[in-house]
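Student: This is the feature table in Swiss-Prot:
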MUTAGEN   Met1 to Thr  In jn21; in males, suppresses premature sperm activation in a swm-1 (me66) mutant background
MUTAGEN   Cys29 to Tyr  In jn2; male and hermaphrodite fertility is normal. Suppresses premature sperm activation in a swm-1 (me66) mutant background
DOMAIN    43-327  domain 'Peptidase S1'
ACT_SITE  His88  active site, charge relay system
ACT_SITE  Asp173  active site, charge relay system
ACT_SITE  Ser270  active site, charge relay system
Amino acid sequence: MRPRIIVFLFQVLVVIKGTKLKYYNDELCGRQSTYTSFMLTDAAGNTGNPTHLAPWAVQIRVKARKGDFEVICGGTLITLKHVLTAAHCFQKHFGAKKEGGEENSMSGRYCESNQRFTDSEILTRTVVTVGAMCTRLEQKYGCVNEKQNGKTLKISRFAIGDFYKTHCEQGNDIVILELESTIDDVEGANYACLPFLPEVNIQSGANVTSFGWGSDPGKGFDNAAFPMIQVLTLATETLATCEENWGTSIPFDSFCTAEEEDKNVCSGDSGGGLTFHQSDSAREFIIAIVSYGSDCVQLIGGSEPRSQINTDVRKHQKFIVNFINQA
């Protein structure tokens, strides 16, 4: 994963099939950014302004008992003021039992509707860090300047898909957050293009990019956020292959990517985006939101890879547009 900047000083409206979308410009979205206020020296001794290869990446942080805001998930900026992430990031308990005591076939994904954070908890305990490369200063991993830690903003409102209403089993693992202010003045931040603005098609077998600060067992971060953003290229899979690998039906809004023993999204990467690079425009489009898959520690230990199941953003166009236009 990596970084780049763009400063936006205006609000833009875009017409989508007769609907205006606030805070979005399809000419400026999806472009990488550069930090202009400081310089870094790379491993080869070259000094320059660092670029942010995923300036739409954000950290979802929740206030812990000690008062610190811990990174629990990733997310993706989709306008100057809005973020997409996963609904299960706000789940209090995992592995609930169905009536009768049997766990479901989706790795304990079953839940009750009252197992998520309350609306008040989401608004008062959750913040979003934008324009960041790092979760904290740590020179060993190239996190040496405070500006690499981005800017943290509060959430003014949000909307959750029907994830909890269907016991966390039938898709809709999506949340859209509205930030208290725009990212106009945030160095290193930009938003990804939406896949229906303009419409983009992905060919079967194409690669997508994942980004986040999730755990990395291979580097000793088994249950902790990695200091520096990491970026991975993942191969897409057909829904048929995905269902075969899981041995059961998958959510209606699934978008699947291949798992590998040494290359996969891990705990803490949930809610982050999968983007598709459009070569002719050199821009990144968010296609999906990381939802669930195999445990990285188990994969490293030799477990058979299955498929990573993500939430297809294109299946939630109306949900996204309606929320943004209520701003």
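Cβ atoms here come from the backbone N, Cα and C positions, even for glycine.
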Student: Should His88 (active site, charge relay system) be counted as helix, strand, or coil on the basis of DSSP?
Tutor: helix
Student: Between Ser270 (active site, charge relay system) and His88 (active site, charge relay system), what is the CA-CA distance rounded to a whole number of Å?
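Tutor: The Cα atom of Ser270 (active site, charge relay system) is 8 Å away from the Cα atom of His88 (active site, charge relay system).
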Student: How many Å separate the Cα atoms of Asp173 (active site, charge relay system) and Cys29 (mutagenesis position)?
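Tutor: It is 24 Å, counting Cα to Cα.
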Student: In Å, rounded, how far does the Cα of Cys29 (mutagenesis position) sit from the Cα of His88 (active site, charge relay system)?
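Tutor: Cα-Cα distance, Cys29 (mutagenesis position) to His88 (active site, charge relay system): 27 Å.
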Student: For Asp173 (active site, charge relay system), what is the tally of other C-beta atoms lying within 10 angstroms of its C-beta?
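Tutor: Excluding its own Cβ, the number within 10 Å is 30.
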Student: Let's check the environment of Cys29 (mutagenesis position): how many other CB atoms sit within 10 Å of its CB?
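Tutor: Step by step: centre on the Cβ of Cys29 (mutagenesis position), count other Cβ atoms within 10 Å, giving 26.
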